[in-house]
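According to Swiss-Prot, the features are:
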type	residues	note
BINDING	18-19, 43-45, 51-56, Gln118, Tyr290, Asp358, 368-372	FAD binding site
MUTAGEN	Asp55 to Asn	Leads to a significant slower initial step of the oxidative half-reaction
BINDING	Asp55, Tyr290	substrate binding site
MUTAGEN	Arg282 to Met	Leads to a significant slower initial step of the oxidative half-reaction
MUTAGEN	Tyr290 to Phe	Leads to a slightly higher redox potential but is reduced by NADPH much slower
Amino acid sequence: MTKYSESYCDVLIVGAGPAGLMAARVLSEYVRQKPDLKVRIIDKRSTKVYNGQADGLQCRTLESLKNLGLADKILSEANDMSTIALYNPDENGHIRRTDRIPDTLPGISRYHQVVLHQGRIERHILDSIAEISDTRIKVERPLIPEKMEIDSSKAEDPEAYPVTMTLRYMSDHESTPLQFGHKTENSLFHSNLQTQEEEDANYRLPEGKEAGEIETVHCKYVIGCDGGHSWVRRTLGFEMIGEQTDYIWGVLDAVPASNFPDIRSPCAIHSAESGSIMIIPRENNLVRFYVQLQARAEKGGRVDRTKFTPEVVIANAKKIFHPYTFDVQQLDWFTAYHIGQRVTEKFSKDERVFIAGDACHTHSPKAGQGMNTSMMDTYNLGWKLGLVLTGRAKRDILKTYEEERHAFAQALIDFDHQFSRLFSGRPAKDVADEMGVSMDVFKEAFVKGNEFASGTAINYDENLVTDKKSSKQELAKNCVVGTRFKSQPVVRHSEGLWMHFGDRLVTDGRFRIIVFAGKATDATQMSRIKKFSAYLDSENSVISLYTPKVSDRNSRIDVITIHSCHRDDIEMHDFPAPALHPKWQYDFIYADCDSWHHPHPKSYQAWGVDETKGAVVVVRPDGYTSLVTDLEGTAEIDRYFSGILVEPKEKSGAQTEADWTKSTA
């Protein structure tokens with residue numbers, strides 16, 4: 001007899017891949033702050049990923065993982081990507097190395113691309129979720145959604161649960177995907193070579209079996225992170241718009257046996273007639289090979305998956321590698337995929353149900369964007385949802401998720417459309433070969449796409465949380481509003497510790513007001529600094545208005561000062577308290593100066609800030625610059641936060657200047 005149950009939750013995340021886990025990790029911080037917040041994450045698989053899948057982590061993703069406390073653990077296991085080798089056919093049709101270029105543009109970030117298989121990345125995120133949420137958030141397996149109802153009339157009611165989900169608990173048998181007869185672990189069961197009906201069949205109860213418990217869940221919000229064949233997206237009726245090529249690629253994770261000289265270096269290889277290969281060196285001597293296959297998709301996109309075996313992929317790889325030898329000593333995983341670029345028309349319904357990751361955009365894996373873009377989707381959504389659920393922000397900010405991430409997804413599709421066709425095309429034999437791809441054009445696209453692929457080039461348009469119109473961009477030329485606030489080295493004033501300023505901007509739901517105090521030893525400049533500090537301590541400042549009386553002054557908006565003096569020329573106590581220098585706290589004032597073991601970083605110059613007059617920069621909880629103004633720009637700061645934050649019932653109120661000469665003992 002089927003059991004039925006009923007429950008309530010604030011957020012239900014469907015899918016425990018990279019997008020779903022990132023959503024859970026960001027939201028776990030708000031669960032820590034508000035333990036009665038109920039966040040659930042479900043997945044139809046009985047276990048997480050152990051082999052294969054995505055593997056590349058780009059610069060911006062690593063920066064975000066650092067702010068979540070995850071980057072160091074992942075980097076300790078990952079394989080570094082530093083140089084890409086380009087191979088093209090010579091006059092005899094044999095591949096030869098024609099160039100080497102940096103994998104990541106030098107200076108673009110303190111990180112550059114690394115690779116580690118998805119299973120290990122997910123493991124680190126899962127451990128972090130358990131730690132931060134005190135095990136309140138766990139992946140529940142195997143569950144599958146079967147029905148979703150949305151009461152749009154209740155969408156704007158903050159206390160309502162307008163989304164009703166019906167979930168079914170699956171048996172272990174039905175939650176273990178078929179491997180299509182291959183002995184090697186593979187992902188053909190969820191690659192885009194199969195139809196939606198075929199994927200659904202993998203997870204249906206066997207004939208004659210009874211379904212498990214049915215649970216009705218009343219949700220405030222739902223996030224669909226359930227992949228390219230997203231059930232959530234289809235239930236919402238959102239269409240994927242775009243096109244597919246007839247190119248088919250195979251993928252191998254293997255320990256190779258080869259005399260190819262760059263087998264442990266990232267490579268882009270174009271052969272004369274046999275197709276192309278991309279090489280991605282992995283951890284533990286594994287190498288990933290993206291191998292273009294000779295087979296093409298039939299009209300309508302139908303593909304016979306039984307034709308794609310490891311042997312077929314290896315055989316084609318041997319042709320492309322000629323005259324070098326190539327074989328596989330150990331095969332860890334394989335799959336095949338059909339190149340296509342599609343993006344859904346909408347990313348949310350009533351700002352109550354959202355979709356993210358592959359559920360709303362699909363593309364080729366060549367530029368290492370799939371996992372990265374998916375994680376950054378929910379990194380963007382998570383802080384906005386967290387602030388709304390904890391009563392700190394207005395629901396209007398949720399509209400900016402679709403505004404920001406749909407625009408980026410479309411840019412990604414356009415980039416991948418060009419890049420994947422250049423990669424899959426046959427090299428031009430000469431300048432008169434109009435059907436072939438110019439290798440010079442390919443290299444140019446590769447280099448130009450480097451910054452885009454790194455994730456550091458995102459520039460969000462004007463919206464509620466990104467105030468370009470009011471900003472005085474000339475005051476911080478390189479802190480471009482809408483782009484991520486780039487980390488630079490600084491010295492912590494209290495003890496002279498050299499550090500990256502980005503490490504101070506942990507992802508915990510706080511906005512930052514970064515006070516570039518400039519030359520604070522100058523009397524005129526210090527007068528400006530004191531006036532700004534007096535504003536922050538006043539009854540009507542954004543700190544006083546939006547901070548609850550029972551909370552620390554920096555718990556909602558974190559004020560951090562960076563001055564351009566040498567720390568020997570000014571003392572911490574010279575800065576006005578408590579706004580800029582909270583009593584007995586020492587991580588609020590930093591200097592752009594040299595230290596015993598590091599030269600002067602010239603970070604003011606890197607940020608494009610005048611070393612005398614300074615500036616004020618507001619940074620969102622996800623690390624993106626949202627407002628640039630000066631020390632007199634309090635009206636702009638007031639206006640920015642008034643459109644986003646909600647005043648608590650009991651406010652912090654005005655603060656009086658601390659007297660450092662008196663003991664509190």
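Quick reminder: no glycine exception, Cβ is built from N, Cα and C everywhere.
For all the noted positions, this structure keeps the original residue and models no substitution.
The structure, with features from Swiss-Prot marked on it.
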residue : record               : DSSP class
Pro18   : FAD binding site     : helix
Lys44   : FAD binding site     : coil
Asp55   : mutagenesis position : coil
Arg282  : mutagenesis position : coil
Tyr290  : mutagenesis position : strand
Gln369  : FAD binding site     : coil
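Residue with the densest Cβ environment among the recorded positions Pro18, Lys44, Asp55, Arg282, Gln369: Pro18, by other Cβ atoms within 10 Å. Ranking the recorded positions Pro18, Lys44, Arg282 by the distance of their Cα atoms from the Cα of Tyr290 (mutagenesis position) places Arg282 first.
If you measure from the Cα atom of Asn372 (FAD binding site) to that of Asp55 (mutagenesis position), you get 9 Å. Using a 10 angstroms CA-CA radius around Arg282 (mutagenesis position), none of the binding-site residues in Pro18, Lys44, Gln369 qualify.
Cα of Pro18 (FAD binding site) to Cα of Asp55 (mutagenesis position): a distance of 11 Å. Rounded to a whole value, the Cα-Cα separation of Asp55 (mutagenesis position) and Lys44 (FAD binding site) is 22 Å.
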